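Asker: Here you go, one structure.
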Amino acid sequence: MPTRLDIVGNLQFSSSTDNGDEDQEADVTACFVLPSPSSFSKLSILDDPVEDFKEFLDKAREDFKQRWENPAQNTACLDDFDRIKTLGTGSFGRVMLVKHKQSGNYYAMKILDKQKVVKLKQVEHTLNEKRILQAIDFPFLVNMTFSFKDNSNLYMVLEFISGGEMFSHLRRIGRFSEPHSRFYAAQIVLAFEYLHSLDLIYRDLKPENLLIDSTGYLKITDFGFAKRVKGRTWTLCGTPEYLAPEIILSKGYNKAVDWWALGVLIYEMAAGYPPFFADQPIQIYEKIVSGKVKFPSHFSNELKDLLKNLLQVDLTKRYGNLKNGVADIKNHKWFGSTDWIAIYQKKITPPSFSKGESNGRLFEALYPRVDGPADTRHFVEEVQEPTEFVIAATPQLEELFVEF
């Protein structure tokens, strides 16, 4: 399966629902969103372990508010870095491996062309991404080291995670075992619990946006669709296979869409394919809003029960959106063996191999081999792009990017 498209815009879709809602119709716009093969964590909050996660979230909200209301700007410049190679390209920019001249550290530099960002109507998403990245701080989320702009481009400098995307490892080995899927899912649950406590919706969960480091832990990357929302929002964005039914039906939605996406991700990790797929997006949407899910025979009863409660079309029954919030997910029997604090503190090693699984491909997926901080072997796309580029002599579209 090729890397999937993100979509942003409106959607042409028509569906009758059991509750008598009228059909919804609009137009669809599809675009590639530049992947961010990178990851960064500012100060390690594991240096001061927290036994009470709720206590941590209270403190995290205070720290986030301070950074959100006082966003950092122009914390470096292009001349501070040696540009080594292009790691990937997208419709309005590219990601480059760079080396910070003063520290010698390697980073992934996300470079966005201002004119292309404007042409593709991604100004708001780009400004949101930068503001969110400079304000968040959590072990399983990509954070930003530096950001700056010049006459032509916007720059976000992120720690380079050389283990590569979960997507490529999952496609290579087929599927993950339930213990391995649970190990990864637990990190996503904690990350979403953190984001949602800050009124942030992620909206773009998929294996392509999950990086695996050399210790086997995840980093969620690409916050281009993330948004701070206290109530509901109506923007159509995401990846077709991962869209919640309320997004497709243009009903307005809240943080519950992330928990639906978690269900899709867990299913895809454990099965090797998503629960809703077809040749055309419209066919995918029809399957999603139908609410019908077929499970592989090897899924445990506990896993099937969890997925039935996450892939729940009825928002009044979907786990994560009920009175107990995320506790319904964390206390589910499929997560019965999960030590949530130990996961947060990164004290848990990936589950041991079961008989028949101990092969090179699986080991490489769980513990990606890297030879040094600049190893790019897990970024399989060979991109022939020059490391030098022309910067405009005069400011372009400056008024649109004042907040960057």
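Quick reminder: no glycine exception, Cβ is built from N, Cα and C everywhere.
Every position carries its original residue.
What Swiss-Prot records for this protein is below:
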DOMAIN    81-335  domain 'Protein kinase'
BINDING   Leu87, Gly88, Thr89, Gly90, Ser91, Phe92, Gly93, Arg94, Val95, Lys110  ATP binding site
MUTAGEN   His125 to Gln  Loss of interaction with kin-2 resulting in constitutive activation; when associated with R-234 (in isoform a)
ACT_SITE  Asp204  active site, proton acceptor
MUTAGEN   Trp234 to Arg  Loss of interaction with kin-2 resulting in constitutive activation; when associated with Q-125 (in isoform a)
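How about a rundown of where these features are and what they're close to?
Answerer: Cβ neighbour count for Gly93 (ATP binding site): 22 (other Cβ atoms within 10 Å of its Cβ, all protein chains included).
For the recorded site, His125 (mutagenesis position), the DSSP three-state label reads helix.
Annotation note: Asp204 (active site, proton acceptor) sits in a coil segment as assigned by DSSP.
Taking all protein chains in view, 11 other C-beta atoms sit within 10 angstroms of the C-beta of Trp234 (mutagenesis position).
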Asker: Counting Cβ atoms within 10 Å across all protein chains shown, which of the binding-site residues Thr89, Ser91 comes out on top?
Answerer: Thr89
Asker: Looking at ATP and its recorded binding residues Leu87, Gly88, Thr89, Gly90, Ser91, Phe92, Gly93, Arg94, Val95, Lys110, figure out the farthest C-alpha pair and report it in angstrom, whole number.
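Answerer: Taking every pair of listed residues, the largest Cα separation comes to 14 Å.
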Asker: Fewest other C-beta atoms within 10 angstroms of its own C-beta: which of the recorded positions Leu87, Val95, His125, Asp204 fits that?
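Answerer: Checked Leu87, Val95, His125, Asp204; of these recorded positions, fewest Cβ neighbours within 10 Å: His125.
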Asker: Would you kindly give the Cα-Cα distance separating His125 (mutagenesis position) and Val95 (ATP binding site), rounded to the nearest Å?
Answerer: 17
